[in-house]
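Notes to accompany the following structure.
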Amino acid sequence: MSKAFDLVIIGAGSGGLEAGWNAATLYKKRVAVVDVQTVHGPPFFAALGGTCVNVGCVPKKLMVTGAQYMDQLRESAGFGWEFDASTIKANWKTLIAAKNAAVLDINKSYEDMFKDTEGLEFFLGWGALEQKNVVTVREGADPKSKVKERLQAEHIIIATGSWPQMLKIPGIEHCISSNEAFYLEEPPRRVLTVGGGFISVEFAGIFNAYKPVGGKVTLCYRNNPILRGFDYTLRQELTKQLVANGIDIMTNENPSKIELNPDGSKHVTFESGKTLDVDVVMMAIGRLPRTGYLQLQTVGVNLTDKGAIQVDEFSRTNVPNIYAIGDVTGRIMLTPVAINEGASVVDTIFGSKPRKTDHTRVASAVFSIPPIGTCGLTEEEAAKSFEKVAVYLSCFTPLMHNISGSKYKKFVAKIITDHGDGTVVGVHLLGDSSPEIIQAVGICMKLNAKISDFYNTIGVHPTSAEELCSMRTPSHYYIKGEKMETLPDSSL
């Protein structure tokens, strides 16, 4: 016998849980949420809380925080701290155990949420579409596996997230993804992270801090520079600082084959013919929408050419009662975006009028060492979007690094404006506290702040953030897409 619900959600990640909670508490609807695992770890990794909580933002931030102590300990000597450096060692097992405990606490809090919230029910298993109003809960991902439950659904939200992409090359079975990296029993002595995106860059910093004596971290990327899609100035400066921190960066390189050495290490052959022996190869070449087990074809849900579920601005699919949110839509793969989409889509379904998520001016961060904070358009994007663009740029050594021994750690601040009216359309930061600073900047940009609002604001001294209140003169411009050091005519 099937159970009837106002809303069935496939996927218990950040977006799905937000949607379920709001529907049950704000609209008093009967809601079912389906997912394959309740607590973090193998075999399926993404449990209650989704990628972010289990194998993404949360554990990654904890591990990056741990990694930052390496530099802080070294730099403390400049501030008068004296200790025997030979007695200091990093304990990877302690880090992983603490990380696991913190994630488990969050998993348990979500379990309690289901127990304590009237109208909200969790089903353990693989959710798939049988009809446009019927979701099956199976024992496995295989559509032939045993059906545990059939759920009647007036409305359905698909929120199954994304999954690490792996290269299709010989020997890929000898590699791990970021999922497994969170559960390594020992820090790798020699490690190759494949990819130039934020996951690869962040793990390179983690591994570099915790590597055993004599270890080496290498990052390879098929293009140049790393972090495609981010501000070009920041990409270049971050590369310099990663190299200064001891990370090898191989650009315009991509593995073509992975072989297992007799001692268990990996022999990597690159497309250029170069080779490298490492203990661990971690693939971090991107993430793909997780749709394979959903049986979308049974009801004709359309996909994009990249395999994401196709939705409109209100997260509606082409099937009237079926919606999709978060990574599975291939829009902006960020947890706060999925949460906002989850809240918006529930308002659309059960509220008085449709509500959409604003995907513009979304602040985000890369928790590299040093970190990046970014919001809005890059230089290149702004030059294509506006007739006249002004770029304000500052690169300086933060006060602490004048005595920390790390003068190479520059702070970069860039403000990009529509020079027609002075509206700030992009802000990009590199350096300590950039992710914290950019959140406040995002609020300013949401309110359509102008460059004059920034420089007429009195800064907090001495901070790196105050630089945003001091930038009055553009470093260069773009006129109809052409870069110029000065304006050709004062009337512009």
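All residue numbers here begin at 1 and follow the chain in the order shown.
Cβ atoms are placed via backbone N, Cα and C, with glycine included.
In Swiss-Prot, a mutagenesis experiment is listed as GLU18 to Ala, annotated with the note KM=266 uM for trypanothione. Counting every protein chain shown, the number of other Cβ atoms lying within 10 Å of the Cβ of GLU18 (mutagenesis position) is 24.
Record note (Swiss-Prot), mutagenesis TRP21 to Arg: KM=600 uM for trypanothione. The unchanged residue is displayed. The number of other Cβ atoms within 10 Å of the Cβ belonging to TRP21 (mutagenesis position), over all protein chains shown, comes to 20.
Look at ASP35 (FAD binding site): DSSP puts it in a strand. Per Swiss-Prot, FAD binding site is recorded for 35-52, and the stated evidence type is similarity to another entry.
Quoting Swiss-Prot on the mutagenesis of ALA343 to Arg: KM=9 uM for trypanothione. Under the DSSP three-state reduction, ALA343 (mutagenesis position) is assigned to helix.
The active site, proton acceptor annotation in Swiss-Prot covers HIS461 and rests on similarity to another entry. Within its own chain, HIS461 (active site, proton acceptor) has no residue 6 or more apart in sequence whose C-beta sits under 8 angstroms from its own.
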>> At a 10 A cut-off on CB-CB distances, which of the binding-site residues GLY41, GLY50 has the highest count?
In response: GLY50
> Using Cα coordinates, what distance in whole Å links GLY41 (FAD binding site) and ALA343 (mutagenesis position)?
Replying inline: 28
> Which of these recorded positions has the least crowded Cβ, counting other Cβ atoms within 10 Å: ALA47, ALA343?
Replying inline: ALA343
> Of the mutagenesis positions GLU18, TRP21, ALA343, which sits closest to PHE44 (FAD binding site) by Cα distance?
Replying inline: GLU18
>> Give me the long-range Cβ neighbours of THR38 (FAD binding site): same chain, 6+ apart, Cβ under 8 Å, in sequence order.
In response: ALA47, LEU48, ASN107, GLU111, PHE122, LEU124
> Expressed to the nearest Å, what is the distance separating TRP21 (mutagenesis position) and GLY50 (FAD binding site) at their Cα atoms?
Replying inline: 15
